[in-house]
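Participant: There's a structure below that I have some questions on.
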Amino acid sequence: MKLKTLAKATLALGLLTTGVITSEGQAVQAKEKQERVQHLYDIKDLHRYYSSESFEFSNISGKVENYNGSNVVRFNQENQNHQLFLLGKDKEKYKEGIEGKDVFVVKELIDPNGRLSTVGGVTKKNNKSSETNTHLFVNKVYGGNLDASIDSFSINKEEVSLKELDFKIRQHLVKNYGLYKGTTKYGKITINLKDGEKQEIDLGDKLQFERMGDVLNSKDINKIEVTLKQI
């Protein structure tokens, strides 16, 4: 994400790395120190975020509006007003708006007007009967010891956002492997595709805003590998 775009996104969302509303002065400071914006989440912030509730909405439509220089789509679902930020590839893909799409929502914050802000997570309207079971290999490295496990990870849609994969994999790791408890914060997720390409996610940081709009075909995923490191 470019420096200018990142600063605007930070100001528009009203948060830095802790998920709390900040002043414009703090947003300016974030612009000057770009590298800190996605790297200051401490272990409690990450645990809180990846333990939080998520929502999966279907058939969502809305026009793109400009909000402090960022593209947003506003919609109402389950008596809650939502504000969807398009900050990555989805910004170019949905220049005018979205129509009949699925949206995976995780709360970034509630603004003073009561709108729930979320980022990315837009995919095509999926066939609910589609389900892919993928091997999830988890390697826990503690000092010189290695503990390896193999789980089954279910994806119930054909097209899935990187945001949803990241969130659900980390939530699984939080619940079953103690991620973000004690000193277990570091490591990575590697999503291996059948064509040899891969997506890597650093467990020491929250997924970057601009990557939350990336999408994958679940049928193209070969396996998912996780390395957990304790320091």
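Note: Cβ is positioned from N, Cα and C throughout, glycine not excepted.
Dumping what Swiss-Prot says about this protein:
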MUTAGEN   Asn68 to Tyr  Loss of host IgA binding; when associated with A-109 and A-112
MUTAGEN   Leu109 to Ala  Loss of host IgA binding; when associated with Y-68 and A-112
MUTAGEN   Pro112 to Ala  Loss of host IgA binding; when associated with Y-68 and A-109
MUTAGEN   Asp147 to Lys  Loss of host complement C5 binding
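I'd like these features described in context: how deep, what's nearby, how far apart.
Facilitator: Summarising the environment of Asn68 (mutagenesis position), the number of other Cβ atoms within 10 Å of its Cβ, over all protein chains shown, is 14.
Using a 10 Å radius centred on the Cβ of Leu109 (mutagenesis position) and all shown protein chains, the other Cβ atoms total 15.
The DSSP secondary structure for Pro112 (mutagenesis position) is coil. Residues within less than 8 Å, Cβ to Cβ, of Pro112 (mutagenesis position) and separated from it by at least 6 positions along the same chain comprise none.
Counting every protein chain shown, 11 other Cβ atoms lie within 10 Å of the Cβ of Asp147 (mutagenesis position).
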Participant: Can you check what DSSP calls Asp147 (mutagenesis position), collapsed to helix, strand or coil?
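Facilitator: Note: Asp147 (mutagenesis position) is in a strand by DSSP.
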Participant: Write down the Cα-Cα distance for Leu109 (mutagenesis position) and Asp147 (mutagenesis position), rounded and given in Å.
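Facilitator: That separation, Cα to Cα, works out to 37 Å.
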